[in-house]
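What follows is a set of notes on a single structure, which appears directly below.
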Amino acid sequence: MLAARLIILLSFYWLSASAIDPADPLFVDLPHGKIRGRDNGFYYSYESLPYAEPPVGELRFEAPQPYKQQWTDTFDATQPPVTCMQWNQFIFGDNKLVGVEDCLTVSIYKPKNTSQSSFPVVAHMHGGAFMFGEARQNGHENMMREGKLILVKISYRLGPLGFASTGDADLSGNFGLKDQRLALLWIKQNIASFGGEPENIIVVGHSAGGASVHLQMLREDFAQVAKAGISFGGNAMDPWVIHQSARGRTFELGRIVGCGQASDSMELKNCLKSKPAGEIVSAVHSFLVFAYVPFAPFGPVVESPDAPEAFISQHPVDIIKSGKFAQVPWAVTYNTEDGGYNAAVLLEKQASSGRELIFDLNDHWFDWAPYLLFYRDSMTTIKDMDDYSRKLRQEYLGDRRFSVESYWDLQRLFTDILYKNATELALDLYRKHGKSPVYAFVYDNPANTGIGQFFAKRTDVHFGTVHGDEYFLIFENLARGPEMRSDEEIISRNFLNMINDFVVSGNGTMTFGNCVLQDNVGSNKFQLLSITKNGCENLQLESFP
């Protein structure tokens, strides 16, 4: 059904598309009317363009509907995108509620480059564990200064508003993924009006954004809207991506906000539609064991096969094994200390005791580990969980206690379980069942400041190359300082050239600097590019280091 609607909508918009006014590039004609963008010196921006009807009222907890309104006046595309309503981990303090429910927009950034008449397109999905984040959290000026690519940032529903699910056709879930899908369709249909090349669209994202890219690519019809994808620091194999106990959690959500009387999914959905959005999103607090743990209490699900417009109805592993996914080039990445994103908060000194939270793991490891590492819902008995928790602690820490001194091994555990192992699994599946090129790289070059220092609120600990250290060289982020070292400037330029070359390449090749990444499909060994301060090197591995 989604594929049929795709063909119909593509046909409509291709017939309707028009171009930028050559007399004034700030004005663009779209099927809904004329828009006015902003001149930012070295690039143009066209922000907050709606691609879907507001997901409010009866459209809450429903698949997104294409935007229908016709503008009689020129649409003001100079306002930055609003934040989708969320309980945001990056807000310190008790009240983390921010954003609005009516938020489904795309924002377009086009470089001023008179040497190019058209531009390849990067569709960007922000990260945030499917719970928080926004289109504005990652900058675009690095990419605009290079002057080679149009960037489109996508806003999508998050947390319970985007991913509540009862596991049946009545409240199927994955609304945030369906938002992304409709946004990609909008880009395909309309980007030529901005000077973009609809035949040269690549989708990129980081963390949950990277996992989103991968999930989009697991649909065979992805190839109709984009030609390649890059998943930085997250993919569909990560244990925090696919949720197995969404039904119970969604009914618990209903109980928290006053829908405890609901006896079935439809009654629950109707009740939730009547509640203020802020109450629903604020209920996230009740699912956290401590701090912001687990960091993803709501997220993607495997939908019921009879759900209308199901996004996926098989587990990603089974989809890949079936071969029924988009056979287009894909790249997947991880950082050597990705897990610092999850572990660093344990190094913050607590106001009440003056000591770090990591010491509390000595008394609460068996209680907290299943939530920290996302196996609470995948094991059937408490004994299974305790046995696995004990095994992990022994493997990574031996007989040592949790402390600041043992932090490095704790983050190593988090890196392996939450990121690295999933990257290895994804590559293993693709090299056996894929047909189009699949590439991988590992980044090992610590930033001076980053997410580790941000959450730990300290700089006296070596955090390594933490989650986002590579991505923020492409898309700026306030979690790291604004300045780049000379080696990072070179790496940033190489990343931007890599993305550009990947999307315009006719044969799906991928190059970083002077290194050509090697395809994993059909390979007996893992082909992994190592990127460090000193350059790049192709590795052939039996297993990940």
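Backbone N, Cα and C atoms are what each Cβ position is placed from, and that goes for glycine too.
Since we're looking at a predicted model, the values are computed, not measured.
Here's what Swiss-Prot has on this protein:
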ACT_SITE  Ser207  active site, acyl-ester intermediate
ACT_SITE  His467  active site, charge relay system
VARIANT   Leu6 to Arg  In strain: GB8E
VARIANT   Ser11 to Arg  In strain: GB4E
VARIANT   Phe42 to Asn  In strain: GB8E and GB336E
VARIANT   Val461 to Ile  In strain: GB336E
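Locations of recorded Swiss-Prot features on the structure.
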| residue | record | Cβ neighbours (10 Å) |
| --- | --- | --- |
| Phe42 | variant position | 12 |
| Ser207 | active site, acyl-ester intermediate | 26 |
| Val461 | variant position | 17 |
| His467 | active site, charge relay system | 31 |
Of the recorded positions listed as Phe42, Ser207, Val461, the one whose CA lies nearest the CA of His467 (active site, charge relay system): Ser207
Length of the line joining the Cα atoms of Ser207 (active site, acyl-ester intermediate) and Val461 (variant position), in Å: 23
Integer Å distance between the CA atoms belonging to Val461 (variant position) and Phe42 (variant position): 39
